[in-house]
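> Here it is, the structure, as C-alpha cells.
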Amino acid sequence: MRWLPQISFSSPSSSPSSSLKPVASYSESPDPDRNQDRDRFHRRLFRFNRGRLTRQRKLRHLTDDDVLLGERRASTSSSTFDSGLTRSPSAFTAVPRSPSAVPLPLPLPLPEVAGIRNAANARGLDDRDRDPERLISDRTSSGPPLTSVNGGFARDSRKATENSSYQDFSPRNRNGYWVNIPTMSAPTSPYMSPVPSPQRKSTGHDLPFFYLPPKSNQAWSAPDMPLDTSGLPPPAFYDITAFSTDNSPIHSPQPRSPRKQIRSPQPSRPSSPLHSVDSSAPPRDSVSSPLHPRLSTDVTNGRRDCCNVHPLPLPPGATCSSSSAASVPSPQAPLKLDSFPMNSQWKKGKLIGRGTFGSVYVASNSETGALCAMKEVELFPDDPKSAECIKQLEQEIKLLSNLQHPNIVQYFGSETVEDRFFIYLEYVHPGSINKYIRDHCGTMTESVVRNFTRHILSGLAYLHNKKTVHRDIKGANLLVDASGVVKLADFGMAKHLTGQRADLSLKGSPYWMAPELMQAVMQKDSNPDLAFAVDIWSLGCTIIEMFTGKPPWSEFEGAAAMFKVMRDSPPIPESMSPEGKDFLRLCFQRNPAERPTASMLLEHRFLKNSLQPTSPSNSDVSQLFNGMNITEPSSRREKPNFKLDQVPRARNMTSSESESGQQQQQQQYRSPDLTGTVNRLSPRSTLEAIPSPCPSQRPKPSSSDRRRTGVTSDHL
C-alpha cells in the first residue's frame, strides 16, 4: 500500500504505464511474467504478514521525499502491530478488503477490555455452546488486531478451521488461550479439584472429567480460610464461596459440616461444593487480594441472572443437611446418663445432715416422686480412713438388708459411681430426736418421752433378737416421722454377734457409752447376751437427753466425760415420775448382767401406764402429734369441765337469772375438742394432755379444777 502516496502526488500527465516501468527495470528477472508469478506467490504465502519485500521493491521508483513519508507511516504501523493490543469490538466479524484509497484510522484500546475477557472466561453454557465460527473468531482476534486496511479476514470458514489447529504459545497470545471442552456442570475454578465431579446419568451425559488451567487475568478475593475444630475430622469439601466469584451457573446446596464455616465476602450468594482446595496449598488467613473484588463479582451477578438450569447432585459426603446433623446425638450423651445413681431414678436434693464418713441428702424419684435419704461417701483407695469407712458401710448394708421392722429405717439399695458410694434409705421427716428437741423449746414432756421410749425398745428388741447390737443409740441416730413413730438409724457401729464371745471394741459416743466398753470387760466375757446391755445403757442416757435437752455429763469434755462414766452413774432428773426414775435406775446398772433386756423393759410400769384402758391408745397419740381432731363432742355431764367463765363471780343474781344464764351458755358454747385444750394447756408439746383419763371415765372435777376453768359452785 506504499504506492498510494505516489498516486496522490503524481503529475496529471503521467500514465499508469509510465509509472510502472521502473518496476520492470529494477526487477531481478527480465521476464515480466515470471516476476508477476513470484509476486503472486509471495502474496499468497505472506497473507497474514506485512510483505515488506514486495512493498519495498514497489517504493524504489519514488522520490526521496515520498520514501521518507512512507517510511514514517510504515514505522507507525509496525509499532502498532508490536504493541500487542487486544481486539476491538469490530474484530468479532470478518471485514472484507476495502477498495478505497483512503486509509482508515486504527481503533483505540478500550479500558474495559480486561473485564470483557474475564466475562468471556467466566461464561458457562453460553461460551460452551457457541458456534465454531464465533469461537474461532474470538480466538484469532486475541492476537494482533487486523484492520480493514491490511485485510486478512476475508477468508472462508474452511481455511479458518485449518488454521485453528495451530496455537500461538508466545507470551503475547497466552491470555487468549481457549480450551473447547464438553458441557459439564462443574464451575470454573482457579484450583484443581481432587474430587471428580459426579456424572449425571439421568440426562444422558456420560462425559469424562476435565481440568481447566488457571487464567492469567483471573481475579478473586482471598477470604479467611477455616481452621479445623479440635475433635472433629477435616472437611471433605470446602465452601466455594471462599472465592468471591461463583462461575458455575448451576448452584448446589451449601455443604453442612460440624465445624466452623468459611467466612465469605459474599455470604448471601449460593456456593457449589464440587471443587475443593488442593491439599498441598497452605491455608491462608486474612489475605486480601491485590485485585479489586468487584472485577469478577459484577460480571458473575449479571451472568447468573439469565441462567435457568437443573441443580447439581450433591457430592459424596455432603448429603447430610443441617437438620439431620443437629438430630444426631453426641457420642458423649450416653456417658452423662450413666453418671446418675440408680439408673437415673433418684435425683440429689438438699443437704440434711453430715456424718463421720459422708453426707446425707434428700433424693427424689424421677418416675414416682417418692423421697429417700441418700448417703454419699467419697472413696479414697489410698486413705486408711476411707478403707475403714467402706468397711463400715458394707457392714451397715449387710445388716440393713436383713432387717424389716416399723421401728427401723428401711434399706432401698446402694451403688458405686466413679469415686463415690451411695446408700439409699428411707426418708424420715421431720428428722431426728435431737432436731425435735431443738424445735420444741429444748425439752419434752414425760408422756412424749414415754411414747418415744416404747418405740425405741420395740426396735431394740427386734434387733437383739437378730443377734445384732447397735452400739450407738443416741438422739441423733433416732428418727421421728410425722406420726410420732421413732425409727432406729445409722447402723455404722452395729455388729452382728456370731461366736460364743462378745468381742466388742471401744466404739460409740462418750456421753452415751456404757462403762464396760471403756473398761474392756466385754472382751473377756464369754456370754454374748451381755453385749446387748450396752444398748440399754445408751437408752437411759437418751431418755435423759429427751427429758432435759442434753445428754448426761455434757458439761465435761470428751475425756473427762469418759472418766465420769467409768466412776459414776448419770444423775436422774428430779422432775420425773417415780416410774420414770425406777426405769432409769434399771438402765444404769453398773453390772451389765443386772440390766434388764429390751423385752423386759417393755413390760415396765413406766411404759405400761400409757397402755392402760384409761389412757389414749398409741394411734391416738400419733394423731394428737399431727394435731388431728379425734374425739366426739362430750356428753352433757362433762360440759362444765370445759366451760368458760362468761359471768363475773361477784355478781349477785337470782335463781331464775342464774338458770336462764346457764341455759343460754349451754346453747351458745359447745365443748371444745382436745386439740384446743392441749394448745391452751401446754405451748411446748401437743402430747401434754394425754395423762388425763378418757372423757367417759373422767371423775367429777374437784374444786381446784373448777377454779382453773372459771366455773363457780353456784353454776354447778
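Each residue, glycine too, has its Cβ placed from N, Cα and C.
Annotations per Swiss-Prot:
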{"type": "DOMAIN", "residues": "346-607", "note": "domain 'Protein kinase'"}
{"type": "BINDING", "residues": "Ile352, Gly353, Arg354, Gly355, Thr356, Phe357, Gly358, Ser359, Val360, Lys375", "note": "ATP binding site"}
{"type": "MUTAGEN", "residues": "Lys375 to Met", "note": "Inactive. Interacts with PBL27"}
{"type": "ACT_SITE", "residues": "Asp472", "note": "active site, proton acceptor"}
{"type": "MUTAGEN", "residues": "Ser617 to Ala", "note": "Slight reduction of PBL27-mediated phosphorylation. Impaired PBL27-mediated phosphorylation but normal interaction with PBL27, and loss of chitin-induced MAPK activation and callose deposition; when associated with A-622; A-658; A-660; A-677 and A-685"}
{"type": "MUTAGEN", "residues": "Ser622 to Ala", "note": "Strong reduction of PBL27-mediated phosphorylation. Impaired PBL27-mediated phosphorylation but normal interaction with PBL27, and loss of chitin-induced MAPK activation and callose deposition; when associated with A-617; A-658; A-660; A-677 and A-685"}
{"type": "MUTAGEN", "residues": "Ser658 to Ala", "note": "Slight reduction of PBL27-mediated phosphorylation. Impaired PBL27-mediated phosphorylation but normal interaction with PBL27, and loss of chitin-induced MAPK activation and callose deposition; when associated with A-617; A-622; A-660; A-677 and A-685"}
{"type": "MUTAGEN", "residues": "Ser660 to Ala", "note": "Slight reduction of PBL27-mediated phosphorylation. Impaired PBL27-mediated phosphorylation but normal interaction with PBL27, and loss of chitin-induced MAPK activation and callose deposition; when associated with A-617; A-622; A-658; A-677 and A-685"}
{"type": "MUTAGEN", "residues": "Thr677 to Ala", "note": "Impaired PBL27-mediated phosphorylation but normal interaction with PBL27, and loss of chitin-induced MAPK activation and callose deposition; when associated with A-617; A-622; A-658; A-660 and A-685"}
{"type": "MUTAGEN", "residues": "Ser685 to Ala", "note": "Slight reduction of PBL27-mediated phosphorylation. Impaired PBL27-mediated phosphorylation but normal interaction with PBL27, and loss of chitin-induced MAPK activation and callose deposition; when associated with A-617; A-622; A-658; A-660 and A-677"}
> Three states by DSSP: which one describes Val360 (ATP binding site)?
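Strand, per DSSP.
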> How many Å separate the Cα atoms of Gly358 (ATP binding site) and Lys375 (mutagenesis position)?
7
> Quick one: Cα separation, Asp472 (active site, proton acceptor) versus Ile352 (ATP binding site), in Å?
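Each residue's Cα considered, Asp472 (active site, proton acceptor) and Ile352 (ATP binding site) end up 20 Å apart.
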> Quiz question: given the binding-site residues Ile352, Val360, which has the greatest number of C-beta atoms lying within 10 angstroms of its own C-beta?
Val360
> Give the number of CB atoms, excluding that of Lys375 (mutagenesis position) itself, located within 10 Å of its CB.
23
> Rank the recorded positions Arg354, Gly358, Asp472 by the number of other Cβ atoms within 10 Å of each Cβ, and give the residue at the low end.
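Counting other Cβ atoms within 10 Å of each of the recorded positions Arg354, Gly358, Asp472, the minimum falls on Arg354.
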> Between the Cα atoms of Val360 (ATP binding site) and Lys375 (mutagenesis position), what distance do you get, rounded to the nearest Å?
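About 4 Å separates the two Cα atoms.
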> Provide, as an integer number of angstrom, the distance between the C-alpha atoms of Arg354 (ATP binding site) and Lys375 (mutagenesis position).
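One finds 9 Å between the Cα atoms of these residues.
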> Please report the three-state DSSP label of Arg354 (ATP binding site).
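DSSP assigns Arg354 (ATP binding site) to strand.
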> Compute the C-alpha separation of Lys375 (mutagenesis position) from Ile352 (ATP binding site), stating it in Å without decimals.
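Their Cα atoms are separated by 10 Å.
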